[in-house]
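What Swiss-Prot records for 1851-1880 is domain 'IQ'. Listed in Swiss-Prot is the mutagenesis experiment Lys1503 to Pro, annotated as follows: 6-fold decrease in activity of the spider RTX-VII toxin. According to Swiss-Prot, the experimentally introduced change Tyr1504 to Glu is described as follows: 2-fold decrease in activity of the spider RTX-VII toxin. For the published mutagenesis Met1505 to Lys, Swiss-Prot gives the following note: 4.5-fold decrease in activity of the spider RTX-VII toxin. Listed in Swiss-Prot is the mutagenesis experiment Thr1506 to Ile, annotated as follows: 10-fold decrease in activity of the spider RTX-VII toxin. Under mutagenesis, Swiss-Prot gives Leu1507 to Asn with this note: 12-fold decrease in activity of the spider RTX-VII toxin. Record note (Swiss-Prot) on the mutagenesis of Glu1559 to Asp: Increase in sensitivity to the scorpion toxin BMK M1. What Swiss-Prot says about the mutagenesis result for Glu1562 to Arg is this: 20-fold decrease in activity of the spider RTX-VII toxin. Here Swiss-Prot notes a mutagenesis experiment, Glu1562 to Gln, with the remark: 5.5-fold decrease in activity of the spider RTX-VII toxin.
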Amino acid sequence: MAQALLVPPGPESFRLFTRESLAAIEKRAAEEKAKKPKKEQDIDDENKPKPNSDLEAGKNLPFIYGDIPPEMVSEPLEDLDPYYVSKKTFVVLNKGKAIFRFSATSALYILTPLNPVRKIAIKILVHSLFSMLIMCTILTNCVFMTLSNPPDWTKNVEYTFTGIYTFESLIKILARGFCLEDFTFLRDPWNWLDFSVIVMAYVTEFVDLGNVSALRTFRVLRALKTISVIPGLKTIVGALIQSVKKLSDVMILTVFCLSVFALIGLQLFMGNLRNKCSQWPPSDSAFETNTTSYFNGTMDSNGTFVNVTMSTFNWKDYIADDSHFYVLDGQKDPLLCGNGSDAGQCPEGYICVKAGRNPNYGYTSFDTFSWAFLSLFRLMTQDYWENLYQLTLRAAGKTYMIFFVLVIFLGSFYLVNLILAVVAMAYEEQNQATLEEAEQKEAEFQQMLEQLKKQQEEAQAVAAASAASRDFSGIGGLGELLESSSEASKLSSKSAKEWRNRRKKRRQREHLEGNHRADGDRFPKSESEDSVKRRSFLLSLDGNPLTGDKKLCSPHQSLLSIRGSLFSPRRNSKTSIFSFRGRAKDVGSENDFADDEHSTFEDSESRRDSLFVPHRPGERRNSNGTTTETEVRKRRLSSYQISMEMLEDSSGRQRSMSIASILTNTMEELEESRQKCPPCWYRFANVFLIWDCCDAWLKVKHLVNLIVMDPFVDLAITICIVLNTLFMAMEHYPMTQQFSSVLTVGNLVFTGIFTAEMVLKIIAMDPYYYFQEGWNIFDGIIVSLSLMELGLANVEGLSVLRSFRLLRVFKLAKSWPTLNMLIKIIGNSVGALGNLTLVLAIIVFIFAVVGMQLFGKSYKECVCKINVDCKLPRWHMNDFFHSFLIVFRVLCGEWIETMWDCMEVAGQTMCLIVFMLVMVIGNLVVLNLFLALLLSSFSSDNLAATDDDNEMNNLQIAVGRMQKGIDFVKNKIRECFRKAFFRKPKVIEIQEGNKIDSCMSNNTGIEISKELNYLKDGNGTTSGVGTGSSVEKYVIDENDYMSFINNPSLTVTVPIAVGESDFENLNTEEFSSESELEESKEKLNATSSSEGSTVDVAPPREGEQAEIEPEEDLKPEACFTEGCIKKFPFCQVSTEEGKGKIWWNLRKTCYSIVEHNWFETFIVFMILLSSGALAFEDIYIEQRKTIKTMLEYADKVFTYIFILEMLLKWVAYGFQTYFTNAWCWLDFLIVDVSLVSLVANALGYSELGAIKSLRTLRALRPLRALSRFEGMRVVVNALVGAIPSIMNVLLVCLIFWLIFSIMGVNLFAGKFYHCVNTTTGNMFEIKEVNNFSDCQALGKQARWKNVKVNFDNVGAGYLALLQVATFKGWMDIMYAAVDSRDVKLQPIYEENLYMYLYFVIFIIFGSFFTLNLFIGVIIDNFNQQKKKFGGQDIFMTEEQKKYYNAMKKLGSKKPQKPIPRPANKFQGMVFDFVTRQVFDISIMILICLNMVTMMVETDDQSKYMTLVLSRINLVFIVLFTGEFLLKLISLRYYYFTIGWNIFDFVVVILSIVGMFLAELIEKYFVSPTLFRVIRLARIGRILRLIKGAKGIRTLLFALMMSLPALFNIGLLLFLVMFIYAIFGMSNFAYVKKEAGIDDMFNFETFGNSMICLFQITTSAGWDGLLAPILNSAPPDCDPDAIHPGSSVKGDCGNPSVGIFFFVSYIIISFLVVVNMYIAVILENFSVATEESAEPLSEDDFEMFYEVWEKFDPDATQFIEFCKLSDFAAALDPPLLIAKPNKVQLIAMDLPMVSGDRIHCLDILFAFTKRVLGESGEMDALRIQMEDRFMASNPSKVSYEPITTTLKRKQEEVSAAIIQRNYRCYLLKQRLKNISSKYDKETIKGRIDLPIKGDMVIDKLNGNSTPEKTDGSSSTTSPPSYDSVTKPDKEKFEKDKPEKEIKGKEVRENQK
C-alpha cells in the first residue's frame, strides 16, 4: 500500500477527471475482469486489496500532497487512492482539503459526472457553508422543538425547515445519485435518517393519520443529524454501537438470570403484596353473628351470608372498600401485613386480609411473571429497592431477606458490573486499534520519506548547495524564511535535497559551538539526520506534536528542546518546542496549570546522572505541574513563533547563529496556517507587553523577581489559600454581626494579598510571559473576579460572583500532586469525553423532547390520577425543562417512581418502552463509557502522579529549608552539649547530615551530592529527596559556583533515596546484625527509583514477615527494646542461672503454649462466642432475667480469658514483639475496653455516661477474628494497601465537595426554614403565612421549622451533598432548594426553578466523577498490589503464558474409566439412547418448556387454568421421572457417581412428594413449585453443548473464578455489618419510629439491625434511617418517653453519633467493599476473556478426554498405535487431525511403550503443540507437566518409553529394506545353486514377486526416507522435544538389533 501511495507529492498528483479518464477506468476494469479466471473472482476478503484509510471519504487530504491548485478546488479529480484505479469513482476536494468521493456513473441515469447541473450540485455539496447552513438549521429546529405550546406562526417555520432539508437531500441526490452504485445517496446509513425524516414530514403534512403528536415525535430524530455533521461524533457512536454488540452475551445472561429470579419471586411472593390491614367489622353488623358460619365455610355463591335474621353482610364488598384499610400518615398505600410470625403485624382492631390492589398504583407486585420481572429488574438496577424490600419482608416475613441478599449480590453487583467490565473492555480494544493504526501510518510515512529521499537525491545537488550557503549567510535568511513559510512547508522536490545539505553544515557548526558554548544552553542533539527529518516531517503531517510514539525518540533527544533563555535572559525554563514523547511519558511533563520552571524534558531515566546546577539570580523558578495535550501543542507552536520574533529583535541577535541552526529544522515544515496569531500581534506584544525600558527598572524588576519567586513566598501564598478557604468555610447561619464583619475583613485582606502577588509577578515576569502560563492566567481571572465582586458588592443578584472565590482552592493543586492528578484526569477525560458528552446531550435532548411530545398532554389531562390536588407534580413532562429533569433523573438511576406516574397518566406500554430505552441506552451504556474513560485515563496516568512527585515543588523546597534550619539548630545544640558533657570521640552514625560529600568542578558544571534531607511530601509520608523522589536540574556557568554554595535551597541526589527514608521507619528488631543491615540497604537501593507513587509503599520488610511467621526454633525474643535496656539496665536479666533461668523457662513454656494450634483454635472459639453474646443484648434483655445474668457472667469469663491470653503473649513474645504487631495492638485495646467496663461495674460506676459509651466499643470484639481468618486477612491487607490512595482521593473529593458545599451555603443558608401547622404537620400556604413574623403571630399552632438536612453551614452542606451524591434523600433537599426564596421568607412552590441546575452540575462533577474515581483508584491499586506481590505472571512473556495456561489445564485432568456398556441387550439399547447428545438436548428443551409453563401462572388465574397447569406439571413430572428411570436402568449403580444425576434424582423425588403432599408442605415450608425452579439449574449443563454460548460460558467462568475472592469480601462485609449492628443496637434502639424506622425496620434487635444494614450496604434508604436519629430535642421527640419493660427513657437520637455511624458505614461498605467487589470482577472477567480467547480452552481438553474414554475403556492411560489414527479423527477442532493423518501422526515422533502403546499425555502434548505452534519453552514446561501428572496419577510411574512412532516407522522401513535385500540375496544364491534344467520362465515368475515388493517398498521409502521424515518432523514438532526423549533413545539403542529380528516376521505378516 505504501508503495502505491508514492505518487509524487505536490500539484502533480492532482489530475482533473475527464471523459478520457472515465474511458481509461472502464478499459482497466474490463482488462482486470478478463485477466481473472472464473474461480478466482470470489477470492476471500483477506487477500483483497483494501482502500487506503488516509484517503477515505470525509478525511482530510494527507499533508504529503501539498496544496491543491486553486483551479482544481471543488472540481472532479481522478481518484488518488490506487484501490479505486479500476473502479468508477472520482474525488472532489474542497477548500478545507476534505475528501469527497463520488460514483462516476450517471446520477439518476441522466447526469454524467461532467454534466453542469451535477457539477453545480457537487460544488454546493462540498462547500463548507452548506454544512454550516444545515447545522444551524438543525440547531434552530431543535430550539423550536423544545417549545411546549408553540404559537401559530411556528407552522410556517416548520415548512421552512422541511424545505431546507428537502433542498439538502436534492443536492445530495443530484451530486451523488440515488441508490444503485457505491457512494450514492442511500448507500450512507446516515442518509437513511434524513430520508425517513423528510418522508415523515410530508406524510404528516398531507395525510391525516389521527395521532399526530406520536408522529411528530419522529422529527426529533433530526437532532441525530448533528451526529452525521460533526466529524468526531460518528466514531463515538461507532464505539457505542460496538460496545452494545459486545454486550449481547451479558444481556442474554442478565435476562436469563432475571427470569430465573423472577420465577422464584413469582413462586414465593405471588399475591403477597395485596395483604392489607383491614378494620375488623363493627360489632353490630351482621358479620359478627355469622363469623363462625363464615369460617366454617357456609357461604352462598356470591359471597353473601344468609342467616336467620335475614340481614345480609357482603364480605367481598366490605374488604374491597378502601376506607377500611389502615393507612399511615403521609403514605399513599395502606399498610401491608403478613400472617407469618416474622411478617408485619396489624394494629389492634385490624385483621390481615388479601384485598384491593397492589402498592404503587398496582405496579409493584409478583403476581404475574412480567410484573415480577420488572420488580427484579428494579432490584438489579437498585432503584428505590428498599421500598420493595420493606414491602416484601413485611408481607412475607423476614426470612426472605435471603432472597434479596442473593439477588443483590449475584444480580445487582455481579451482572451490572459485568456490563461495566464488557464496556470497559470494548473501549480498551478500540483504543488499542487506534494506537495500532497510528503506528502503521507512521511506518508508511517513513517508507514514503525513504522513497522521496531516493527520488530526489541526485537531481538538484548543485542548486541546493548554493541555496544553502545563501540562506545561512545571515539573519536576513531567517526573516525571509518566515515570510515564505508556506513555500517552505511544501515538501517539494527542491526542498528535500536542500534540507540535507543544510543540515550537514549545521551539524558541523553545532559540534564546534557545542564544545565552546559559553552561555550554558544545552541543545539535546539527535542521533541521526534522518531521524530528525522524519520526526519533524511526521509532526508537520499531523499538525500535532504529540503523535510521536514512545519509540520515536528517547527522552534525551526531544527534537528541539530550546531553552527559554534564548528568548530573554529572564526566563530559564526549558520549554521545548517539540518534545516527542509517547502518551505515557507525556503525562505531567510540563503542564497546563503548572509553571514550567523545572519542566525538564528529559525523563526519569536521564535524570539519574544529571548535573545539578543552581539557578541564576536573574531566572525565575516555580513549581512544576502538568498540561493537557492541546495546551502543550498550543504553547509549543506559540513559542516557536515567539522565537522567530525574538530573533528579529535586537536583544536576541547575538545568539542567532546557534539558534538558527536548530530552528531551521522545523522551519520548513511548519505552515503559516499553524501560527496561533498573526505576526503583527507579536510585534505589538514585543513593544507593549515586554517591559525593558531602563536599567533602574530592570534592577527593580530583578529585586521583585528575587522576592516573588522565592519558595517561602510560595509557601506563604499556599498558607493564605488554605486560610482563605477556611474563612469561606466558616460562614454559617445564623451568624453574629461581629463574626460576619471579621469574615468580610478577612476576605478583603486575602483579596489584597492575592492582588499584590499577581501585580508583583507581572512586574517580575512581564505580562507577556506571565500570561504564557496556565496557573497565572487562572490566578489573574480569579483576582479580577474578586476585585469585580468588591466593586459590585451591593448590587442585588450578583452574589454568584462570590462563588468564584472558591476556585482559589484549586491553586492548591500546584503543590498537591494528587489533586493535580485528579484535575488532570478529569481534564483528560473531559477532553476525551467532549464528544461523548455531546452524544449524551443529544440523547438526553431527544428523549426529553420525545417525552414532552408523547406524554406532555396526558400529564396535563390526567393529573388527578397521580395527585389529589390535581396540580402537576414536581416530576412531569409537560414542558421541556421538566422533561429534561426526568430524563436526567433516569440517567442517575432513578427511573421507577417517575415511570409509575407516567404509566398511570399515559398508559403502560409507551411509558415502559421510553423509560427502558433511556435506562438502557443512557444509563448503562453512556455512564459506563464515562467509567471506562476514567479507568483508562487512570491506567495511562498510573494514578501516582509520578513525574510531579519527581520534580520538587516550591512548597517542598521551602519546607525542606525549614527542616534543614531546624536540623542545623538541633545539631548545634547537640554539639554544645557534647562538648560540655562528653569528651568522647564521635561515633559515626547514619543520620541526616548536611555535609557535602563531594564537590567536583569542571568547565561545564558541578555535580554535588549531599546527604539526604527528609522531606514530607504532599501526602505527609516521609520520602527521601533524591534519585527516586525529586530531582531538579539546572545548567550553569562556573562563575555561578559561589551562588550555588550560598544557596541552601538546592536539593541533590543521594545514592540511596527512598531506601534511607525507609530506614527511618523501620523497627529496630528488624536488623539483628550488621550484614542484614547491609543487605537491606542494597535491597532498598535497588528499589530506590520507585515510581514515587502515592501508593508505592516500601517493599515488604523483614519485620512484617517476622510478625506473620513465627520463628521456627521456638525461642522467645527479648522482652524490651534496646532503648529501654539502655535507659533501665535492670531490665536485662541473665538467663543462665537462678531466677533468670526460671524466668526464661517460664517464657519458653508460655511460648510453646501460645504457639500451639489448639490454643489459637480455643481463642478463636472464645472470640466467636463473645461476639455472639453481644447479639443478645437487645431491648428485650431486661425482660429475660436469666439470659441477662448468664451474659453478665459470660462477659466476665471472656474478659478473664482474654486477659490471660494477653499476659501469656506478653511473657512469651516480650513487649517488643507484642507491641510492634498491629494485630496485637488491636487485641490489646479491645481487652482494655472490657477490663475498664469490668472494673467500673465492680466499683458501681456502670451508669456513668463515659462508661456506657465505652461499653459500646465492645462491638469491636469481632475485629479480633480478622487476624485469625486467612481469607479475611488477605482482603484486609489489600484494603490497607489501598488506604493511602483511597485517603488521597477521599481528601481530594472533600476539597472538590468543599467548593460545592460553600457554594450551597452561599445560596441556601437559612432559606430552608418554613412555617408548618403543628397539628396537621402541613406547610402553610403563602396566602396565610408569608414570612417569619407571620408565623410567630400564629402562636402555638404554627412552628417555624428547618429541613433536617440543610445548607446552614459547611458540615451540614457536606451531609446534604452526600445524600445528593448517593441519590438518597436528595429529593427533599432539591425541593427545599427549588422552593426557597430568601432568609425568613416562607418558600413558594418551584419559585427558584433553575436551582435544579446547581444539583445537576454537582451530580455530574461531584458524583459521577468523584465516586467513579474511587472505583478507579481501587482497581488501579489492586493491579499495583498484584504487580508488587504477584507471582510468575509478571515475569512471563505472553508466549510463555499461553503455554503455561494450556499446560496448567492439561496437568489437572486425567482420563477416567467410562461407564461400561451393559451386557444385557435391552439395557444396552437404552444405554445407547441415553448417552446420545440428542437425548440431553431434548431434556433441556423440556426443562425450558417447564419454565415457560411456570411463567404462565398468575395470582388470580381461573380454576380451569389452575387445573390445566397442574395437569401439564404432572406430565412434566412423569417425563422427568421417565428420564430418571431410563438412566437408572442403563447406567445401573454408576448413575449415582455423577453429581448432576444426584441433583436430578433429588429434584424428581421432591417433585413427586410435593405433588402428593402439596397442602402440607405449603403450610409448613415453602411453596412446592419452588422445586421446579431449582431444576432450571440444569440449564447450566447445556451451555457446554452449544457452540454459540461461548461468551456466556466465559461470563459464568469469570463468576466461578471470582467466587473465592468474593466470598472473602462477603465475609469481611458481614463482619463490618455485625460490628455496626451491635453498635446500632446499643445506640439507636429506642429512637422515635418515623421515616425509615418503624416496627419492623429498626435497631431494637440484632436481626432487625442486620436487615437495616444490609439495605444500606447499597446506600439504599439510609436517609430514612438517619432522619429519626437527627431528632435531638422537643418538639421533634420526647426526652421523657417511657419504654415498657425497660429502664431507658426518651426517644431522642444523637445526631453526631448517628451521622458518624451512617456516613462511616456507607464509606466503608459502599465505597470500599462494593468497589473491591467490582475490582475483583473486572479482573477476573479480563482473565476469563483471555482464557476464552486462547487457542485451547478447558473444554477442548475435556472433550479430548471424553473421546479418549471411548478408545481406552479401562482408563489405562494408554492407547494402541493402531487406534491412534481413528482417535485423532474423532476429536473436535482445534485438536482434530482429519484422516488421512498417518504421516502427520508418525512425524510427531510419539514415544511408545511395550505393546505399541502410547500414553495419553504424550498424545495430548503433541496435539497441543501442533495447535500452539513452535516454542523454545516447551522442554521445561513438559518436564513440569509430567511431574504434575505423576503427582495426580501415580499409575504413570511404570511408563518407560521403548521407542517412538517415528523411530518405529524408520525401523519398519529399514527392516523392510533389510528383508528385501536379504530376499534378493537368497534368490541369487538359489539361482546359482539351482540346476539349469529349470525353465527360464519360471525363474522370471519367481523374480517378479520381489520386484513388485520393491516397487511398493520404494514408494514407501520415497515417502519416508530418514532425511525426509526428519524434515517433516522438524516442521511439526520442535527439536526441543527430542531433547527430552534423547536419554530414552540411547537406552533402547542397545536393544534395537534383537527387537528388529523379533518384530520382523510379525510385521511382515501384518503387512
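Keep in mind that glycine also has a Cβ here, set from the backbone N, Cα and C atoms.
Averaged across the domain 'IQ' (1851-1880), the predicted model reaches a pLDDT of 81. DSSP assigns Thr1506 (mutagenesis position) to a helix. Around the Cβ of Lys1503 (mutagenesis position), a 10 Å sphere holds 7 further Cβ atoms from the protein chains shown. In this view, Leu1507 (mutagenesis position) is surrounded by 11 other Cβ atoms within 10 Å of its Cβ, with every protein chain counted. The number of other Cβ atoms within 10 Å of the Cβ belonging to Thr1506 (mutagenesis position), over all protein chains shown, comes to 12. Across the range of the domain 'IQ' (1851-1880), the DSSP-based residue counts are 24 helix, 0 strand, 6 coil. The number of other Cβ atoms within 10 Å of the Cβ belonging to Tyr1504 (mutagenesis position), over all protein chains shown, comes to 8. Using a 10 Å Cβ-Cβ cutoff, Met1505 (mutagenesis position) registers 13 neighbours.
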